[in-house]
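Undergrad: One structure, pasted below without further comment.
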Amino acid sequence: MAMAEGERTECAEPPRDEPPAEGTLKRAEELKTQANDYFKAKDYENAIKFYSQAIELNPSNAIYYGNRSLAYLRTECYGYALGDATRAIELDKKYIKGYYRRAASNMALGKFRAALRDYETVVKVKPNDKDAKMKYQECSKIVKQKAFERAIAGDEHRRSVVDSLDIESMTIEDEYSGPKLEDGKVTITFMKDLMQWYKDQKKLHRKCAYQILVQVKEVLCKLSTLVETTLKETEKITVCGDTHGQFYDLLNIFELNGLPSETNPYIFNGDFVDRGSFSVEVILTLFGFKLLYPDHFHLLRGNHETDNMNQIYGFEGEVKAKYTAQMYELFSEVFEWLPLAQCINGKVLIMHGGLFSEDGVTLDDIRKIERNRQPPDSGPMCDLLWSDPQPQNGRSVSKRGVSCQFGPDVTKAFLEENQLDYIIRSHEVKAEGYEVAHGGRCVTVFSAPNYCDQMGNKASYIHLQGSDLRPQFHQFTAVPHPNVKPMAYANTLLQLGMM
């Protein structure tokens, strides 16, 4: 999710030789006050706009950068947030909020050691601040955990959780009245019962969950990194974007558009989990349908099907709360086998993030990506999961701090080289649930309405018909869900108001 295109101004303007006049300073303060009001109203795009105007008038005020950094954090523009926080500290090394903001930005980017250094600075300056101490201690735990994971990775990196499971010996207790696989297989009856069971806020038995995970891993590992699908003229397929643990909105998609079947195929374009607090329900439902219709129900990996994101934004915590740490490890293994892209009739390419940091990438290059891993910090795999379009030509540094932003000329050149018509991607919330950019060559679809219970956005899904492949957009709005807030299982730092 991110702010609208074209709103960004540079983070670090060069200081002026002469200080601004008193009237200019007064106007800058008025703009900051307006920005603060927009921020309180959760209108972060306008908050950023007015903070930026204040900075233009007075580029030496650390508070303006600190405030805009927080607004960027709320819109998931972590790269911009990091730049603003760093600039605030450069302007005023005693501005403690600058260190808080920079730590939050680095946490969001998975740069835990860098975050720890800033939390340490805050604790030294404010040794009696309980909030600062708690954040420092929590971040320190993560750094130590990561160090431990690296230490044991050499011995166990390729050892599968599956090897240590004995599913057959797991007993389903007599008092459990929920859905069970029939002879170890997913059926349509099981799936209907499962969705109702989840709708009633009940938990699937761990044996059934493990059965689904082990079986879906077997299915996914046989797929190509680039899935290629042919639609006949009379056939259609539905493409959905981010669902982010919003299970009741997922049910609404199936209510509006029909359950998956061999005649009603789906593609879900990544970011199934995190943020929403029903991520386990979402992902096991999607995996169940993948087992039921392996050739007609498609799942692509998003940037949130990764360990770093799951550790921060809730999925790891949710699986541990509802099941066990071992089950989360198996989820992580399964996520590594999710394909990265899908091509329809050789003309429409679908991926979660977008296009590439370098020219000349071909479909064959995508096919050759070894996806069974955590994504690197750069390169084609990273770009497919993380990049975003921009309105201006060329490429620029990513607002997220990962991968890049690519312009209409980049999209046009990629499509021409690969004989494609357009791309479909997700990865960003859009007010109307979708966006058509780059002269119709870059389509964004987002399927989590009222994202995180606060954005107020519509959501959408796309129909593609084999006869012409023109995208047909279908919008929908959020439905009620049980009183469990988003991020309920997120990292403690997030719950403490890190962002």
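Every residue gets a Cβ built from N, Cα and C, even glycine.
Modelled residues match the original; the substitutions are not represented.
Note that the structure is a prediction, hence the values are computed from the model and not measured.
From Swiss-Prot, here are the annotated features:
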type: ACT_SITE; residues: His304; note: active site, proton donor/acceptor
type: BINDING; residues: Asp242, His244, Asp271; note: Mg(2+) 1 binding site
type: BINDING; residues: His244, Arg275, Asn303, His304, Arg400, His427; note: substrate binding site
type: BINDING; residues: Asp271, Asn303, His352, His427; note: Mg(2+) 2 binding site
type: MUTAGEN; residues: Glu56 to Ala; note: No effect on phosphatase activity
type: MUTAGEN; residues: Glu76 to Ala; note: Increases basal phosphatase activity
type: MUTAGEN; residues: Lys93 to Glu; note: Loss of inhibition of KCNH2 channel stimulation
type: MUTAGEN; residues: Tyr451 to Ala; note: Insensitive to okadaic acid
Undergrad: Across all protein chains in the structure, which of the recorded positions Lys93, His244, His352 has the highest Cβ count within 10 Å?
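TA: Counting Cβ neighbours within 10 Å, the top one is His244.
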Undergrad: How big is the Cα-to-Cα gap, in Å, between Arg400 (substrate binding site) and Glu76 (mutagenesis position)?
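TA: Pair distance, Cα basis, whole Å: 7 Å.
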Undergrad: Just checking: which of Glu56, Glu76, His352, Tyr451 have a Cα that is within 10 Å of the Cα of Asp271 (Mg(2+) 1 binding site), counting only these recorded positions?
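TA: So the list reads His352.
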Undergrad: What's the CA to CA span in angstrom from Glu76 (mutagenesis position) over to His427 (substrate binding site)?
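TA: Given the Cα positions, Glu76 (mutagenesis position) is 11 Å from His427 (substrate binding site).
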Undergrad: Can you tell me how far the Cα of His427 (substrate binding site) sits from the Cα of His244 (Mg(2+) 1 binding site), in Å?
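TA: Spelling it out, the Cα of His427 (substrate binding site) and the Cα of His244 (Mg(2+) 1 binding site) are 10 Å apart.
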Undergrad: What three-state class does DSSP give Tyr451 (mutagenesis position)?
TA: helix
Undergrad: Select the closest residue to His352 (Mg(2+) 2 binding site) from the following recorded positions, measuring between CA atoms: Glu56, His244, Asn303, His304, Tyr451.
TA: Asn303
Undergrad: Of the recorded positions Lys93, His244, His304, Tyr451, which sits closest to Arg275 (substrate binding site) by Cα distance?
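TA: The smallest Cα gap between Arg275 (substrate binding site) and any of the recorded positions is with His244.
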Undergrad: Starting from His244 (Mg(2+) 1 binding site), work out which of the recorded positions listed here (Glu56, Lys93, Asn303, His304, Tyr451) have their Cα within 10 Å, and give them in sequence order.
TA: His304, Tyr451
Undergrad: Starting from the Cβ of Glu76 (mutagenesis position), draw a 10 Å sphere and report how many other Cβ atoms land inside it.
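TA: For Glu76 (mutagenesis position), the count of other Cβ atoms within 10 Å is 20.
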